[in-house]
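Everything on this sheet refers to the single structure shown next.
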Amino acid sequence: MSQTLSFVLKTHSVRKDFVHSVKRTLQRRRDLQYLYNKLSRPIRAEACPSCASYDVCPNCTSGSIPDDGSSKGQIPSWEDVTKTSTYSLLLSEDTSDELHPDDLVNVAAHIRKALSTQSHPANVDMCKEQLTSLLVMAEAMLPQRSRSTLPLHQKYVAARLEWREKFFSKPLDFLLEKIGTSRDILQITAVWKIIIEKACYCKSYGEHWFEAAKQKLREIKSYEHNTLKPLIGAFIDGLRLMTIDNPNPMGFLPKLIGLIKPLNLAMIIDNHENTLSGWVITLTAIMELYNITECTIDVITSIITGFYDKIGKATKFYSQIKALFTGFRSEDVANSFWYMAAAILCYLITGLIPNNGRLSKIKACLAGATTLVSGIVATQKLAAMFATWNSESIVNELSARTVAISELNNPTTTSDTDSVERLLELAKILHEEIKIHTLNPIMQSYNPILRNLMSTLDGVITSCNKRKAIAKKRPVPVCYILTGPPGCGKTTAALALAKKLSDQEPSVINLDVDHHDTYTGNEVCIVDEFDSSDKVDYANFVIGMVNSAPMVLNCDMLENKGKLFTSKYIIMTSNSETPVKPSSRRAGAFYRRVTIIDVANPLAESHKRARPGTSVPRSCYKKNFSHLSLAKRGAECWCKEYVLDPKGLQHQSIKAPPPTFLNIDSLAQTMKQDFTLKNMAFEAENGHSEHRYGFVCQQGEVETVRRLLNAVRTRLNATFTVCVGSEASSSIGCTAHVLTPDEPFNGKKYVVSRCNEASLSALEGNCVQSALGVCMSTKDLTHLCHFIRGKIVNDSVRLDELPANQHVVTVNSVFDLAWALRRHLTLAGQFQAIRAAYDVLTAPDKVPAMLRHWMDETSFSDEHVVTQFVTPGGIVILESCGGARIWALGHNVIRAGGVTATPTGGCIRFMGLSAQTMPWSEIFRELFSLLGRIWSSIKVSTLVLTALGMYASRFRPKSEAKGKTKSKVGPYRGRGVALTDDEYDEWREHNATRKLDLSVEDFLMLRHRAALGADDADAVKFRSWWNSRSRLADDYEDVTVIGKGGVKHEKIRTNTLRAVDRGYDVSFAEESGPGTKFHKNAIGSVTDVCGEHKGYCVHMGHGVYATVAHVAKGDSFFLGERIFDLKTNGEFCCFRSTKILPSAAPFFPGKPTRDPWGSPVATEWKPKPYTTTSGKIVGCFATTSTETHPGDCGLPYIDDNGRVTGLHTGSGGPKTPSAKLVVPYVHIDMKTKSVTAQKYDVTKPDISYKGLICKQLDEIRIIPKGTRLHVSPAHTEDFEECSHQPASLGSGDPRCPKSLTAIVVDSLKPYCDKVEGPPHDILHRVQKMLIDHLSGFVPVNISSETSMLSAFHKLNHDTSCGPYLGGRKKDHMTNGEPDKPLLDLLSAKWKLATQGIALPHEYTIGLKDELRPVEKVAEGKRRMIWGCDVGVATVCAAAFKGVSDAITANHQYGPVQVGINMDSPSVEALHQRIKSAAKVYAVDYSKWDSTQSPRVSAASIDILRYFSDRSPIVDSAANTLKSPPIAIFNGVAVKVSSGLPSGMPLTSVINSLNHCLYVGCAILQSLEARGVPVTWNLFSTFDMMTYGDDGVYMFPMMFASVSDQIFANLSAYGLKPTRVDKSVGSIEPIDPESVVFLKRTITRTPQGIRGLLDRSSIIRQFYYIKGENSDDWKTPPKSIDPTSRGQQLWNACLYASQHGVEFYNKIYKLAQKAVEYEELHLEPPTYHSALEHYNNQFNGVEARSDQIDSSGMTALHCDVFEV
């Protein structure tokens, strides 16, 4: 393959050599050939794209070659071509000899023919797929600009474009499937190009494209890697285990023979016939032989038929394959069975049916396999061929990906910066993947090709970096111009100044030339005589250089295209005092950017005056440049005397300030300071640099401190770099700066108090602080000395640079590696450690390469750790501290550092899963080696077999303890336990702190489990103790002790190493631990006859209690009274008691999410029988982090809605405390006579009603029809001009014939869909944050209402009574008090609520009678009304009205705006909050009510419950509202799955709290997805205003930067966020001066901040009137209330006055017309009068007289009009 590839690539490159060598001798031949071709070639419609690349085009001459490759005319046959020296040289590596031009053209012509004709003999050795793959590979290896020289390149590009157009609109799954199944390299390349293109534009197509591209670029899937090799490896492992590793191989041999049945198998194969029926018979006989007929008989026919169909559809290209499988004769081969097996194996490995050439090679290998030895050799040859062909497929796949990425690297495809950055990241991923393949020993022969692919990707990476750099700002350079007469020494001074500014040689730019390829980009740039040429626009050139915008230089060389100007200091020289005339348009911009130094040489000038005409002697010039006079002009001085006029009029009107005289040193210092000051704003944003340390000393001590720091670096083998001054140099670690007191520095500073050479002796013992005399913590010292920037892989090793080993680990298993790596990782890096461990398990022989690849993506801890890994693949040394360095060695290198003995390498078997990384030759060699060992073991004597058995028995486990030690008494139990000093201290401190008596083995095992992330209680507590110990590790001080022994320095601890009691978790970073039990008021204790506690029970209501059977068995008492009426169902049981607890808990048959103390629960919730100390119990296994104790049985496990789903019945004890056994809730009928009416009867069967699953009711309540809205008499003719009309009236309405029932059903369907909402842990954390935020202004323990009538009078009496009583509340009241039916209903519900029992959560459904937009009327869209039960509303008002009022009373400060008056100064407070934010987002939501998650609503109700007094009334209200709502209409009852009914009590407050929780969850999830751990209260760092689904979010810049992800998370929760105006598009920040909230535009008017009501809402007040109920809404009402109607129009005029005079005049005309036609006694106010009235009411000067708060009359925001 590599030889043929060299031919393809060398075809063009070699042509340049031989064309020049034979140009003269072949001139006449070329002329004749061109003439002949011109006469003989047929006319073509378009020119051949390859003609320009050849002397004689092979595309055009190939047409005269026959399909069989024979000779016809002047081109020789293929057989003759292969005999030429040119063909031989092409296939060899020696290309020093010249290639004959004619032969080269003939070879190219035949290759062209072979690509177009499958029967050409060249295809015998290579199939068309291979030839095409070679050309694609050549494309990938060449730069994109050189690919046009390849054969068929344009054709392949066109093919890929056609595939792109065909597949571009396909989904991602389809494209990924195509990559795995397609065998067309052009199609695969096109698919990769589509995936990568959409990944680069993932903002438009979705982030999943980018994530999928990153994942798939790292994967190369093949059948042989994933299935075939592991299968064969497992077979070899099993064979070894049963033979070589079997202590009794002789006993196994008969079983092996009986299992394989070799004689029967040989007879079946010998009688095989190569026909379709023969293959069916042979395969069926083999299946019968091994008893697998039944499991495969259904697929045998389809397998054989499918394979032959594929062969039959093959073209003539596969002629030999057809002949092989359809008609092999005896003279060709004795039996084709093995050929068929080899062909199938070749297909599985390479993915292609073997072509003629490959089958010929297979046939040649198998033809001579007549003996055992020759068969083994043939098998090895086949394995080598298969490995080579498989490697070819891998290289082809990498080539396709490289071509796709390289073709996307152009500005027309990846145009914006984001797409370039993503393309850069993908190119780096593929580059690293190819680099990993270069480390694979199987791919060593393909390393030249892989390196070329990496070179192509390097070009892409470089190009992307250039394109990124062009789009970014750069530091503004400093430009100084040295002006003066010729010969004064300006240029020499400029060069000397450049040396003082930088150690680098200066770059030089000459403006007389228009290209700058010689520019090197060094820190200092010199432009000599920049204004010498009048043809150059040097003013604009200088302005472009001294700018923050990138400056692209004009370069001629292709590799320099895109070169940027990057120098920091620019030194120019000029002979002109005024380089740019002040009258120039660019003079201001020019002089603002440059500083001019007037240079004079007084000695030279005096010599010229005294001796004119003589040369200036050398004595007039000094080495220290003291002969020069350097005068620095003031800012914008265009000459020595004047400054530019800012107005650009009189440039000689402003005198220049006196100059500042400098020397060469002070000038260099001034330029450095100017550069620092000019770019200070960019450095200030970076903040304090934590990797820079400054050591401040006096000027005379600088060199001594530098030597001391270098000695420290050498002594500790540190990674930091020592620098003198504040300028830093490149370093792999921190930088230590030696500073003087007056130097500015951005980093940590330490004052050196002891500085002398004698301090070097103090370095012994690592006393660095004492040697330098600095007060520096050990943590900072460790960070300074050992911090590593990034991840570094070292291929070359120097022993003096290796760090001292702290740990040496022999990798005998995966767990050794995982346990050692945990020392290097942060907690966030544990997942990467597990992945690395799995990779090592699957490929242990590639440990160094895998560690090298794994290290690039993991995060390391700040502790300094050095570990040496002894692996079968070599030695790996890993050093980490923030970053990491790794050395991969092929030999043992163990240095001092506590290692007492050199460990021996581990022995990891290379088979099983690791077989996928081994070449086929090694797999078959392992197989034959195993067979040889088995054979030798059988032939040898019994003594050898006995010895083998004795040898195998060595590895059996031995007893470790006898006698007194067998019970593991004593701390050092077991054998082989060795602890380091640090581990010993940890063990002692852990036992002492936690008051435990753990052995060393148990301690190490506990630490191991905790490191791997176990969630049992012991592991969780150990991690907490470890974190606390780590935080206190540095709590010590250096003290001086003066005693009898003299003066000595010691370190004493300021705090003990013990775990810290965190108390209440205010970090919000993790779930809180065990806390208060759920349903505390509903839990009671079950005792025995003596009063001893046995367990717990939970009150279900009405004196019925639930517990577990083993607690209730025997004589059991509850509150001193014997229980009765005990019923059991398995382990779950119920009983009755006359003692009733103050509250009750709801029960539900579902899966729990929390244990009794609030900790998360992990369970599959599948009941199984378990053996316990109380017998066999059927329950569900669960794990929690809470430790339980005997007597906790019966405590409740709850779901997200607070419903009890199971009871605790057992735990795993001290050994496995996290294991819990939970008895699920099952229904037990404990009912007596019902005490309350309930519509929804669970005992009735489910029915389907218009697509809804519901229960049928005994009574039918129809949906009210008609409307009370009528057209005003003033607009009977023009009412259609109004944008709104009354909502659809049902099937008889011509505007929309949709029935009211259909409207209700369509509205209810979204409520029946399940909405998950945010993740459990995220919601729980945000709930804690919101409670903590509200606690600042909402008191706790707010008392609930104890009077039923007082609670009832808090309700709105104009609303429905609900499903149990018809009409409105005020219809059932006499003299302000409820009548008997209403009072009886309230009393029944109140009685249950006082016992804490949840009430039926049922609503009656109606449709809102309101004005709707005309387009929504046509669609039949109406809003539903959920009529809540008056009893439930009364109980909820008693429970939560006080909490709700406390929240709404603080709307000016909190996030909930319920209760705000938008026509009062409150709107000014809102405006103040809005304008103080960095970014403001106004958001509305579609279908808000139906998309609410029940878990979020339950969390909001729990917030209300948190601030209440937790009375039984509160328990009843909370449990009622958290239960699923039931909608009742048309005689059916529907239980909904999600959503929040609009008629739910306190719906506005609950909706607003839901809104806060949703936004908080979205922000938290977005930040932590970006790697930002949220340990603070989010609601304290941003502001928001919510009123139901209306929201305004005031985000800081950190939140605004992830706003797209925040709104994406909200959509993922099931919500539908939209813009306020409902327009299509992403939600963007809005102008804070015009925010829309609650249909009001908060803006500034001449009268101040006002909330302007929508104009259309004001206008439609004049078109419609509320009157009697009717279906004829176009007819005016029979009677009009002049008082309420007049007040309504008066208010409309007041609101209109805030929109200005022009709009008010329009409203004034409508008001006059309404007064005239409606016969009202009203005089509409003038504009100024209306304005005055509104402002007086706004400021509270005038009492309001409108009906805005009266729901029974026509007001601007009542249910009649949509505001």
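Including glycine, each Cβ sits where the backbone N, Cα and C put it.
Just so you know, the substitutions we noted aren't modelled in this structure.
Here Swiss-Prot notes a mutagenesis experiment, Glu331 to Ala, with the remark: Complete loss of infectious clone recovery.
Residues annotated as domain 'SF3 helicase' in Swiss-Prot, with sequence analysis given as evidence: 458-614.
Taking Cβ-Cβ distances under 8 Å and a sequence separation of 6 or more, the neighbours of Lys490 (ATP binding site) in its chain are Leu482, Thr483, Gly484, Thr573, Val599. Summarising the annotation, Swiss-Prot assigns ATP binding site to Gly484, Pro485, Pro486, Gly487, Cys488, Gly489, Lys490, Thr491 and lists sequence analysis as the type of evidence.
Listed in Swiss-Prot as a mutagenesis experiment, Glu683 to Ala is described as follows: Complete loss of infectious clone recovery.
For Glu685 to Ala, Swiss-Prot lists a mutagenesis experiment annotated as follows: Complete loss of infectious clone recovery.
Under the heading active site, for 3CLpro activity, Swiss-Prot lists His1110 (among others), citing sequence analysis as support. Contacts of His1110 (active site, for 3CLpro activity) defined by a Cβ separation under 8 A and a same-chain sequence distance of 6+ are given as Gly1095, Glu1131, Ser1174, Gly1175, Ile1177, Cys1193, Thr1209, in order along the sequence.
Annotation comment: Swiss-Prot describes Glu1131 (among others) as active site, for 3CLpro activity. Glu1131 (active site, for 3CLpro activity) is surrounded by 27 other CB atoms, counting those within 10 A of its CB over all protein chains shown.
Quoting Swiss-Prot on the mutagenesis of Glu1345 to Ala: No effect on infectious clone recovery. Its Cβ taken as reference, Glu1345 (mutagenesis position) is surrounded by 20 other Cβ atoms within 10 Å in the chains shown.
Among the mutagenesis results in Swiss-Prot, Glu1419 to Ala has the note: No effect on infectious clone recovery. The residue drawn here is the original one. Listed in sequence order, Cys1296 are the same-chain residues six or more apart from Glu1419 (mutagenesis position) with CB atoms under 8 A from its CB.
Shown are the binding-site residues Pro486, Gly487, Gly489; of these, the residue with the fewest other Cβ atoms within 10 Å is Pro486. For the ATP site, the Cβ centre of Gly484, Pro485, Pro486, Gly487, Cys488, Gly489, Lys490, Thr491 serves as reference, and the other residues of the chain with Cβ at most 8 Å from it are Thr573, Asn575, Val599, Asn601. Highest Cβ count within 10 Å among the binding-site residues Gly484, Pro485: Gly484.
Computed over the domain 'SF3 helicase' (458-614), the whole-number mean pLDDT of the model equals 84. If you count neighbouring Cβ atoms within 10 Å for each of the binding-site residues Cys488, Thr491, the highest count belongs to Cys488. Calculated from their C-alpha atoms, the gap between Gly487 (ATP binding site) and Glu1345 (mutagenesis position) amounts to 100 Å. Reported as a whole number, the C-alpha separation between Glu1345 (mutagenesis position) and Pro486 (ATP binding site) equals 99 Å.
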